[in-house]
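As recorded in Swiss-Prot, the features of this protein are as follows:
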- Glu168 to Val: In plasmid pCTT1 (VARIANT)
- Ser190 to Pro: In plasmid pCHL1 (VARIANT)
- Phe264 to Leu: In plasmid pCHL1 and plasmid pCTT1 (VARIANT)
Amino acid sequence: MVNYSNCHFIKSPIHLENQKFGRRPGQSIKISPKLAQNGMVEVIGLDFLSSHYHALAAIQRLLTATNYKGNTKGVVLSRESNSFQFEGWIPRIRFTKTEFLEAYGVKRYKTSRNKYEFSGKEAETALEALYHLGHQPFLIVATRTRWTNGTQIVDRYQTLSPIIRIYEGWEGLTDEENIDIDLTPFNSPSTRKHKGFVVEPCPILVDQIESYFVIKPANVYQEIKMRFPNASKYAYTFIDWVITAAAKKRRKLTKDNSWPENLFLNVNVKSLAYILRMNRYICTRNWKKIELAIDKCIEIAIQLGWLSRRKRIEFLDSSKLSKKEILYLNKERFEEITKKSKEQMEQLEQESIN
């Protein structure tokens, strides 16, 4: 239902990417009782496991393949009709279970029946991750700046919401099969009668998608899993942070698609620990484990070609010895992505017109 075979890069709004990163001081915050009965939420944003990254990337690949126009009837939202204060078009995408599993990266294996079929365990993990995105409420806090009468002002919104809405259906079920779905929704035999999904993204997945976004390979997380199967969730968050921080810095330095020479990111080690949501290490002040985990993240980023090198510097901060990372971006990798993704986006735009 979605032709994504030529979609090798995905677009993601920076507003969405920002939700993946932790922030200091990492404490609970009070929010409106309308958002949570006890008025407290422990995590702000998207605290993902690696499987959730894969599932979200699969949805974004399917959305990108339709140039964020969808392939079934979407909806138009007014600012008054949603807690995101979003105004505009929300696309919907219809796809089969097979299309999702392929976009997720689930492997097929040759069975005793001489057929290539999806791994049952991997497929179950992928579908569980999809359902997590559609059922788990996330506290999303975002800001948008604008100018009014020469003065910069900030619009802020926050809401407790899943990041996608999932519709699905089955046809021709027996009573036994209907009950079976309630018991084992991912692996029941009746899934052969599954008629597919329709997914509606929440506004933050499409907000300013044409003007404030990052581009990344569609297989960005599959590459991590293939090369480093035991990589922690911190590695996934770190790669996303590098891509997002690089895009933000380039936007400040240049107005075209070029990447400046010797572009680097400068980040305090403690701040990076918060960004990567290393809360259990931070709470116990286990800085040795934090540095080891960060070292591994940087090593993975270098081997995957996102960074060319790094430098750790010690300095005094309020009379205390602190450390920061200087992370040098691999210009060639980012330039290649920019060039090839531009060609893809132009092709998708042309196809949507035709």
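If you go along the chain as it appears here, the first residue is 1 and each next one adds 1.
For all residues, glycine too, the Cβ spot is worked out from N, Cα and C.
Keep in mind that what you see is a predicted model, and the values were worked out from it rather than measured.
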For Glu168 (variant position), nearby residues of its own chain (Cβ under 8 Å, 6 or more apart in sequence):
His194, Lys195, Gly196, Phe197, Val198
Near Phe264 (variant position), which residues of its own chain have a C-beta under 8 A away, given they sit six or more steps off in sequence?
Ile326, Leu327, Tyr328, Leu329
